[in-house]
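Worksheet: the structure to be examined is printed underneath.
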Amino acid sequence: MAAIGRGRSLKNLRVRGRNDSGEENVPLDLTREPSDNLREILQNVARLQGVSNMRKLGHLNNFTKLLCDIGHSEEKLGFHYEDIIICLRLALLNEAKEVRAAGLRALRYLIQDSSILQKVLKLKVDYLIARCIDIQQSNEVERTQALRLVRKMITVNASLFPSSVTNSLIAVGNDGLQERDRMVRACIAIICELALQNPEVVALRGGLNTILKNVIDCQLSRINEALITTILHLLNHPKTRQYVRADVELERILAPYTDFHYRHSPDTAEGQLKEDREARFLASKMGIIATFRSWAGIINLCKPGNSGIQSLIGVLCIPNMEIRRGLLEVLYDIFRLPLPVVTEEFIEALLSVDPGRFQDSWRLSDGFVAAEAKTILPHRARSRPDLMDNYLALILSAFIRNGLLEGLVEVITNSDDHISVRATILLGELLHMANTILPHSHSHHLHCLPTLMNMAASFDIPKEKRLRASAALNCLKRFHEMKKRGPKPYSLHLDHIIQKAIATHQKRDQYLRVQKDIFILKDTEEALLINLRDSQVLQHKENLEWNWNLIGTILKWPNVNLRNYKDEQLHRFVRRLLYFYKPSSKLYANLDLDFAKAKQLTVVGCQFTEFLLESEEDGQGYLEDLVKDIVQWLNASSGMKPERSLQNNGLLTTLSQHYFLFIGTLSCHPHGVKMLEKCSVFQCLLNLCSLKNQDHLLKLTVSSLDYSRDGLARVILSKILTAATDACRLYATKHLRVLLRANVEFFNNWGIELLVTQLHDKNKTISSEALDILDEACEDKANLHALIQMKPALSHLGDKGLLLLLRFLSIPKGFSYLNERGYVAKQLEKWHREYNSKYVDLIEEQLNEALTTYRKPVDGDNYVRRSNQRLQRPHVYLPIHLYGQLVHHKTGCHLLEVQNIITELCRNVRTPDLDKWEEIKKLKASLWALGNIGSSNWGLNLLQEENVIPDILKLAKQCEVLSIRGTCVYVLGLIAKTKQGCDILKCHNWDAVRHSRKHLWPVVPDDVEQLCNELSSIPSTLSLNSESTSSRHNSESESVPSSMFILEDDRFGSSSTSTFFLDINEDTEPTFYDRSGPIKDKNSFPFFASSKLVKNRILNSLTLPNKKHRSSSDPKGGKLSSESKTSNRRIRTLTEPSVDFNHSDDFTPISTVQKTLQLETSFMGNKHIEDTGSTPSIGENDLKFTKNFGTENHRENTSRERLVVESSTSSHMKIRSQSFNTDTTTSGISSMSSSPSRETVGVDATTMDTDCGSMSTVVSTKTIKTSHYLTPQSNHLSLSKSNSVSLVPPGSSHTLPRRAQSLKAPSIATIKSLADCNFSYTSSRDAFGYATLKRLQQQRMHPSLSHSEALASPAKDVLFTDTITMKANSFESRLTPSRFMKALSYASLDKEDLLSPINQNTLQRSSSVRSMVSSATYGGSDDYIGLALPVDINDIFQVKDIPYFQTKNIPPHDDRGARAFAHDAGGLPSGTGGLVKNSFHLLRQQMSLTEIMNSIHSDASLFLESTEDTGLQEHTDDNCLYCVCIEILGFQPSNQLSAICSHSDFQDIPYSDWCEQTIHNPLEVVPSKFSGISGCSDGVSQEGSASSTKSTELLLGVKTIPDDTPMCRILLRKEVLRLVINLSSSVSTKCHETGLLTIKEKYPQTFDDICLYSEVSHLLSHCTFRLPCRRFIQELFQDVQFLQMHEEAEAVLATPPKQPIVDTSAES
């Protein structure tokens, strides 16, 4: 009703407005023949004189009435549509804006289909529509109607949309704000609408630039989002992506942040610059955030190369505080994090983002406890995927990959305090988020914070920076403590509920616990008396001065109560407290809620009631006194008028509301319940339920009582749920969610029943809330069983009710219940037919609500609501899917198999049709269905049989419709819900999160399935020296060394490999993939259960059959044996389990050596080792490092060795290896560490040099992970003309004590050095060989990438980048030894360095000793959260380059124009296209009027005769308002002279007749301050034009040339067109305008020329003019009569009515 009433009132207003404007009431007789009515209307509209404008207005309004009455039919109307349009368009030329508005309205009603629209456009009415939009003279009514007509044209057929109107809209969009045009937003909205329907015409005219410009102009998030989403929609699909310039247009929104000199408008005054900059920041922030909320935006801003995300993060490293502050706000918004207050105090900032901080919505008058609990208590879903997590994980991974963490460290250490504080909190939030939602391959390097640790520990950097870093680490520790503590309830009511729920569970668990207070000290009584005295209660009556801490202690004292202690002092103590708390005393009750000790006083009050309860009979009298007083207060409150009771009792503002907590405390105890019954408290509360306007009292009642026991408390709750007001019923329903989340005892027995009752509430909001709570409750199987037992009716609740019912199918009991009723078969059919598609809408709507300003329409309202209010970290839990529920058990799986559903879904995925949106939606529906099926092990087997998972992975990486990639990411997350799913994805280089939500601090499970005895293989770290070890936080007490061994195996395909040491000389062409994390294999690397076995086998192998000496000058290095060249072997690494070397001085190896074991070592150095068969022993000293380590330079004494051990493992593994891995974020120099994540070094087998350590030194801060797959034929790299180097495993253990490294701007990659002092090491030449190997790998990965692109990881400290020159054949070191040493000296000793994963196969998911959890002890039955990402996140950001679209595709009615303006031109705004450019080119070639008139007589004649010139270069019959009608009507108008369109009209008029001039007397030039007739100097306005700088008048001697001659008109036309085209340039605009005004003044009849106006309109439709210029041009022609067009209309109406013929061509 409201909507109807509103519509009627608006209509009345509209009518009244027209009457106010003077419209004459023209009667319309609908009983007459429609053709007669129409003829009368058209005659009145077309008549030039004799009909007042207001009468015309009446007739035009009658025209719309007539159309609405009889419909669209040429037969009924008696006129062709062309005839009607020829007459109606005259209304658009009327001088009265009301008539023009009515004409536009009439056209809008007339255009019903494409055929009519084609006719309107053929008659060039679009020129006149554009004219209405351009002109602004208090004519908003007219312009509004014009825009409504434009929208109708888009709706009818956007592909026909004319460029003339597009240019007009774009001009308003570009310049409207400066011109204070009120239609600017409407025009931009229409441009967006058009861009979606016909992107080509918008892109061709530069409309996309207009949209993006307005993004930076608009600070309203709803509008800003709509604008940017238009561009993102075009980027989403390959067919429309061509219209957006790659890497240029979308990146415009970043400009305010990335361009420090950005000025949005050159006209901004200096004084307004700061304000303008703030506005641009805000608008840009909104645009960036909206872009990151869409898949098209994410993929385009994150794609590898020079991406937008790199620009943003790079700017963080530049010390501009204003930009940093703004960017931090952007990042907080992108990750949906609350923004801390601006402060220099970290604690203050931290408290401002504490989830438990007070919020206004938690007040009693608002959402109270229900709102607080929804924020603080976690959702019951433990493993149901939250799609927001998937989205955030992807974004976070992309940002981390591009160096965000290092950027934040730079901001923390180099910014003002308030910025540093914000950056620290953001860093903490992101690390916490990464720990929770990132797969381990994406997060293993996050927790080290090496750069920050380095800065805090190093004395080589400025003190201020070091102190900042140290402070930041302390702050992060406090932040972690806050996260670990979790959100604490703010209100005592919620705290009371949670504590009671915990207490009941604990009591149940510890029912038979032994009393702890058996051994009470003898002096308890004495101590009690001392405390009584010190509490001050007995000393004085200043209640608030009492020691309330001591009072609480006394009341909680074990075994102290009035029953045990008869002491009078204790009774006095109790009486004083009782008096204080009684409502009648008005002491406690009248204190304000925000009083400093308010919470403490209430807590003590609750303890006091418990104390009295425990005192039994002795305390009963006091307790009864208190309770009766509270009842009296309650009755008094409820008896008053509501406003008085609240005002007088101060329920909203005073502690009186906490009396309900006292009642709640009593309701938790059986004795307390009896007391409440005895004092009629329950009866009083029941009476409250039926009273009106007692909402606050009822809220307090519901929130305070304990419902764990069956009794009157539940009766009261039940009554409030059914009998109270709507607001109270809704609150009570919401409170059931609080009880559910607080895990109140036996909720499934009684809570579910109450919720089912609420489903039938007449208020839809309440039933919907109950349904939502039931959905959450069913996450718990006990609740689901209880619900199925009740068999509720859910069909009346729409789609949500249906989805809840589908949950029944997930357990056999529910399946059989529904199957018996034939429900399952019906649903299968429905889902196949329509619900699979509906499911896509449901999910995308939820995601839109969570991510954008979109709000779901309420109660069937079609109006799309938007909200500027920012949602706090919303959740989008995956809706229930029929197939996903069926696959939870074997019966359901069998049913899906029998129905052949999966095969069809797989077919849709394998052969998608991406050209139609319906097909794209069908593909999404199939993906979601398959994902839900794959979310259980049963269903996953079905997907495996179809082998469809690789197809989904392919779509995720390569699909050209970018939103499909997003859907695939979500769907692959569903497949990763089970361990089996994770393992399958792992084989395809996708890593998944392997924990559920109940693990708040997830520990990485051990993936090593083959590990027989996990505990025995937990390695530990080698102690470097006492100083470094003691400085390590939480270091292991017992440190033992470990060793790394290379395992070679001639049997291909027998086990997984991790090849670090590669023979570079072998011929092979492995395939490389850039990875952001180690690649995980299905089966991990085999450890040996017994460390003794390993020790023996390794020691048995220490013979040296193939030693090869190499001097430091040997250019080729130690060549490997010919055997190693010819045989294809697989090299694997193994981390030896911990072996304690400290118990013996040395090892004595067993002398027998197995034949299959080889040791291949190449030595370099000046120490000679005999090439004998003896096996050197490894002594303890060989592995110990002295404290003077690093003082001598023995770089030549390095050695390389290869220990070769045979190992047999499982035979079904893929062959994978890691050739080069620099992917620790830590500075990787570590002690000889061996951890689950660590490959350790090859043992140095020399016995002579006791200071020799291991040769493994690779340092890096961020990751370039490279893995390659070995083919069975070969496993070595080929590298011509290169050293044969046995390479070191990057990041493996090290031997240097280190200081922290101070980094330069983190955006610059710095080397961490490969040199060290007196332990065996790679030479610098080896380092270059190593680097070259890396470069070649990168080139094979991305042949098209430049050196910097290929090598520069987003890391800030990448190994081997700019500091080493990367040239294939000429290695030049830019590092001096001293710089090597300096770099090494900085390295940090962060604990996590030792725990950073290296080995891809075995140790992917490992962290540290504390992370070692066997999969056996891990919660196996619990599903994971359902989140997976590719190991290399860039895999899903690759987009095929589509060239920018060509401008040759012009709408059909512009063919002639397209031919005319075919070339190129300069100086135009982008987006105008070739048409625009060439018109300049041609028009500049014309001779100016001055040149023609200055030429001699014969030249002028020749010029005119040779060109057959009309003065109009682009004129055709099709693009002229006048000539097109002649062509259509097929007759000539009466006034031939009016149209000088063809040369024949004046061809026979001799030149001398009007220019009586001899050859010897040329035209005289009369100087004036203007040049030419126009008064415009072409020398100034157009570079290169050949015009006179003098002024001319058309004179013969002193006689003016007659201006009514054809020749004169030609010249004037040329001059007008030349000046008009010059106006499209912003140079000398004023000069050109002056020239046109001069012509207007001297030759006004020049502009009364329809063909000239059509030509000008044609130029306006094909060239870009600024809005002021368009307005100026339109106003030149504004007072023109256009008589010939009236004559055409009269000719139409003069012809007798003829039978209309349907135009079939137009229809086609």
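Keep in mind that glycine also has a Cβ here, set from the backbone N, Cα and C atoms.
None of the noted substitutions appears here; every position holds its original residue.
The feature ATP binding site is assigned by Swiss-Prot to Asn543, Arg572, Arg576. Around Asn543 (ATP binding site), the same-chain residues six or more apart in sequence whose CB sits under 8 Å from its CB are Phe580, Leu587, Tyr588, listed in sequence order.
Residues or ranges marked as Zn(2+) binding site by Swiss-Prot on the basis of experimental evidence: His1515, Cys1520, Cys1523, Cys1651. Secondary structure at Cys1523 (Zn(2+) binding site), as computed by DSSP, is helix.
Under 8 Å, Cβ to Cβ, and six or more positions away along its own chain, Lys274 (mutagenesis position) finds no residue. According to DSSP, Lys274 (mutagenesis position) is assigned to a helical segment. Here the residue is the original one, while Swiss-Prot reports the published mutagenesis Lys274 to Gly with the comment Abolishes deubiquitination by USP9X and increases interaction with MTOR. No effect on interaction with SIN1.
Under mutagenesis, Swiss-Prot gives Thr1135 to Ala with this note: Impaired phosphorylation by RPS6KB1, leading to increased activity of the mTORC2 complex.
Record note (Swiss-Prot), mutagenesis Ser1235 to Asp: Mimics phosphorylation; decreased activity of mTORC2. The unchanged residue is displayed.
Under its mutagenesis annotations, Swiss-Prot gives Ser1235 to Ala the following note: Impaired phosphorylation by GSK3B in response to stress, leading to increased mTORC2 activity.
Its Cβ placed at the centre, Thr1695 (mutagenesis position) has 10 other Cβ atoms within 10 Å. Record note (Swiss-Prot), mutagenesis Thr1695 to Gly: Reduced GSK3-mediated phosphorylation, reduced interaction with FBXW7, reduced FBXW7-mediated ubiquitination and increased stability. The unchanged residue is displayed.
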Exercise. What is the one among the binding-site residues Cys1520, Cys1523, Cys1651 whose Cβ has the most other Cβ atoms less than or equal to 10 Å away?
Worked result: Cys1520
Seminar exercise, completed: If you measure between the CA atoms of Thr1695 (mutagenesis position) and Arg576 (ATP binding site) and round to the nearest Å, you get 110
Problem set entry | All-chain count of other Cβ atoms within 10 Å of Arg576 (ATP binding site) | 18
For this session: Write out, in the order they occur in the sequence, the residues of the chain not among Asn543, Arg572, Arg576 that have a C-beta within 8 Å of the mean position of the C-beta atoms of the recorded ATP site.
Result: Val537, Leu538, Lys541, Trp546, Phe573, Arg575, Leu577, Tyr579, Phe580
Seminar exercise, completed: In all the protein chains shown, the tally of other Cβ atoms within 10 Å of the Cβ of His1515 (Zn(2+) binding site) is 20
Exercise. Taking just the CA atoms, what is the gap between Cys1520 (Zn(2+) binding site) and Arg576 (ATP binding site) in Å?
Worked result: 101
Problem set entry | Integer Å distance between the CA atoms belonging to Arg572 (ATP binding site) and His1515 (Zn(2+) binding site) | 109
Problem set entry | Cα-Cα distance linking Arg572 (ATP binding site) and Cys1651 (Zn(2+) binding site), given in Å to the nearest integer | 109
For this session: Enumerate same-chain residues with a sequence separation of six or more from Arg572 (ATP binding site) and a Cβ-Cβ distance below 8 A; give 'none' if the list is empty.
Result: Leu538
Problem set entry | Distance in Å spanning the most remote Cα pair of Asn543, Arg572, Arg576, given for ATP | 14
